[in-house]
Amino acid sequence: MAEGGGCRERPDAETQKSELGPLMRTTLQRGAQWYLIDSRWFKQWKKYVGFDSWDMYNVGEHNLFPGPIDNSGLFSDPESQTLKEHLIDELDYVLVPTEAWNKLLNWYGCVEGQQPIVRKVVEHGLFVKHCKVEVYLLELKLCENSDPTNVLSCHFSKADTIATIEKEMRKLFNIPAERETRLWNKYMSNTYEQLSKLDNTVQDAGLYQGQVLVIEPQNEDGTWPRQTLQSKSSTAPSRNFTTSPKSSASPYSSVSASLIANGDSTSTCGMHSSGVSRGGSGFSASYNCQEPPSSHIQPGLCGLGNLGNTCFMNSALQCLSNTAPLTDYFLKDEYEAEINRDNPLGMKGEIAEAYAELIKQMWSGRDAHVAPRMFKTQVGRFAPQFSGYQQQDSQELLAFLLDGLHEDLNRVKKKPYLELKDANGRPDAVVAKEAWENHRLRNDSVIVDTFHGLFKSTLVCPECAKVSVTFDPFCYLTLPLPLKKDRVMEVFLVPADPHCRPTQYRVTVPLMGAVSDLCEALSRLSGIAAENMVVADVYNHRFHKIFQMDEGLNHIMPRDDIFVYEVCSTSVDGSECVTLPVYFRERKSRPSSTSSASALYGQPLLLSVPKHKLTLESLYQAVCDRISRYVKQPLPDEFGSSPLEPGACNGSRNSCEGEDEEEMEHQEEGKEQLSETEGSGEDEPGNDPSETTQKKIKGQPCPKRLFTFSLVNSYGTADINSLAADGKLLKLNSRSTLAMDWDSETRRLYYDEQESEAYEKHVSMLQPQKKKKTTVALRDCIELFTTMETLGEHDPWYCPNCKKHQQATKKFDLWSLPKILVVHLKRFSYNRYWRDKLDTVVEFPIRGLNMSEFVCNLSARPYVYDLIAVSNHYGAMGVGHYTAYAKNKLNGKWYYFDDSNVSLASEDQIVTKAAYVLFYQRRDDEFYKTPSLSSSGSSDGGTRPSSSQQGFGDDEACSMDTN
């Protein structure tokens, strides 16, 4: 069917719902095609057909009709139709299978010029296969060996094969079919890896975002242009690291050539990669060097290349790399004797081997930076959520990695079955010892030795006072931050006075407040009564949503464009008014077609009109008055003697985006609503209803109009009917939506685009935003974590005495703490409507974190910790950048790790609002013997000697707000 078109016979709402319902439950199958639809359009369709049982209000009403499928909100560039970055499933788009898409397309059509967004289902995981739709394709940089400066970008699915890429490159670079070619993966400066296994997929090959691929055509004499380089490099010293002596050769070979900047000499470094043979993966596990042998780098100061949104992984890895007990364990090869390849919960030792390989490279002292390609590939095989190239969470990666390393290195070969016992009034020390011993019977690894501690959890039934005490192991502490209570919003106020421009305001409202709170705050600044305000989300020149006063502000996203309109419920004479949404539309004739297309433009209006004066003439005059600031009226003789006809479109069944006879059924039912006594609605297709009206009202002069009106759906994309100019009252209500239809020439002559978009800034916008110095101490977060709370009604506890679920009180306490204490600051919060990041500065001590007072075990050892690493997150939730601060275990100095860049840091840089995950090392740990304990502090990043162990920290934690 034609693009943009919909079928003439659309099923009723119930049929649409029954046909699409089962299709939306389709299981993902590898290789299947699914389509993206803007969630705003899809939600409108669901309302229209009553798809959700809890939202059956006004099902099938014409004003809810969604019109053609419109995905414009998903594009960062409407021309190229490139997807915006960081789109979120269900929030920004929905995924529908092919059959569902075809039905929707047949019923509604698609906005003219838009191409369907179709994506493949790919499979992830090694043991547990997991299918997901690959929303974001991988961008690869392609070039020919003879001209590396001519780089072309192309997108591929992870399911595409190397052969597919080679075929595409041969076509792009016009390489004759009879000429042999080889494909090379260029990475890390001037290192090349041949991709010789053509049936491998992009995912199998470990290709990443922005990877450069080079195609090499064979010379006419049968030799290869790169052959000379390869033969030369074969004599260079090898620096290959393999994961196992038993590893088989990889299908990839690599060769590198580097120019040494300091001096005239040149050096080549030839490397033959080895792959991990187990599992038949065939992955290359080597990390090619780029530094000359003569250059010495401080071990551990090795950057990690960003493989495409992998800064989250790099940040977590740098923190773990600078955790001395764990790193020494791998550098001394102690892991080799403890790999558990038979653990069903493990990963056959492959995660441990990949991590060991990377750590050895990072601490070799030879590399300024490496690309952790194969480590990421291995992680993606076992944890599909990390297999793509979208931004992830460093703490989530850290949690997976610690758990994966634990299971791969678990010394327990056969886990015994253990029955959990209740405390039953026994002393805490007895129950805690029993819980820890049981934990160690099933879990015994370097991760448990280093990172595991013990919680005490106490539940009390509010009815029978039953006390339940349990002790549970933990690997890291997730500490809540005190929630901010307010939210700053920027909105536009559109006054009722047509001569006043809209004004932008900045208001502070309760974080969990209602729309009425926004109106009250705006009223205090503007002087306009809150009851005369209507709050709307404007999107693509239309109202996406008009809010009720009692709706929560958490329905409003930070990215939404919020306009607040001043309206009147009664007119000056006290009569009742109706408030109507009115859109601007421009009619555009299609080439070689008698039909016309329309496009919304400008800011929509909310117009209050007295009900007893609601005729077409008064409506036209009210709109003209309302837009008089940026629309000039034509002079009486400006159009000569003929009436102004802005396109034969108003009410035409050819009127909207290919919607031929789009709303026939709605036109029929809508006619009863437009006027008390309306003439025949049987307008001939293609005729302007204004002409029809003129024929009806003989003897009346034809008015000169800038635009005509159409009754449309809430999207403004489908016409329902024309408005009668018979002088009778129009039967319109607040759920009716109108469109002003302009022709292109009239818009050009009379519509002032610049003035229509002009607005003023209130003083609240001009003044520097006063940000509260939201600073809390780490102590506050720990106290909040250990505070007693009452369980919510949706998260009750089953009381064994009462035999029912109860909203018990719950309290966490710390019983024992590990050698390495990992503290996760819970900065991200989200619900169905709201996603936010807390930028609170948490002051944490660099040295002397005394946790003893928070440990409820009175006989416990002292717990005093010093900071060794911090994972930072800059930016908002779902976007931004991760870095790390870490203290080198050899020289005791602090360094800043930003992907491949490593720089010296000082202590006063570390405590910022970006701090996300903290790593602390216990002072009595045998590994903790660094120069920092004896060296004096200096500006070069050295640390000062600790002064005491009194209080929460030896020294006052510094804070720096990076606003």
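Cβ atoms are placed via backbone N, Cα and C, with glycine included.
No substitution from the list is modelled in this structure, which keeps its original residues.
Remember, predicted model here, so these are calculated numbers, not experimental data.
Going by Swiss-Prot, these are the annotated features:
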- 11-122: domain 'DUSP' (DOMAIN)
- 142-226: domain 'Ubiquitin-like 1' (DOMAIN)
- 302-923: domain 'USP' (DOMAIN)
- 483-571: domain 'Ubiquitin-like 2' (DOMAIN)
- Met24 to Asp: Moderate reduction in thiol-dependent deubiquitinase activity (MUTAGEN)
- Ile88 to Pro: Severe reduction in thiol-dependent deubiquitinase activity (MUTAGEN)
- Asp89 to Gly: Severe reduction in thiol-dependent deubiquitinase activity (MUTAGEN)
- Phe386 to Gly: Lowers affinity for ubiquitin characterized by a 10-fold increase in ubiquitin release and a slight reduction in ubiquitin binding (MUTAGEN)
- Ser445 to Ala: Abolished phosphorylation by PKB/AKT1 in response to EGF signaling (MUTAGEN)
- Ser445 to Asp: Mimics phosphorylation; promoting association with RHEB (MUTAGEN)
- Glu463 to Gln: Reduces the interaction with RB1 (MUTAGEN)
Euclidean distance between Cα atoms of Glu463 (mutagenesis position) and Ser445 (mutagenesis position), Å: 42
Summary of DSSP states over the domain 'DUSP' (11-122), given as helix, strand and coil counts: 39 helix, 25 strand, 48 coil
Length of the line joining the Cα atoms of Met24 (mutagenesis position) and Glu463 (mutagenesis position), in Å: 44
Helix, strand and coil totals (DSSP H, G, I; E, B; other) for the domain 'Ubiquitin-like 1' (142-226): 11 helix, 33 strand, 41 coil
Met24 (mutagenesis position): tally of other CB atoms within 10 A of its CB: 12
Long-range Cβ environment of Glu463 (mutagenesis position), under 8 Å and at least 6 residues apart: Cys799, Cys802, Gln806
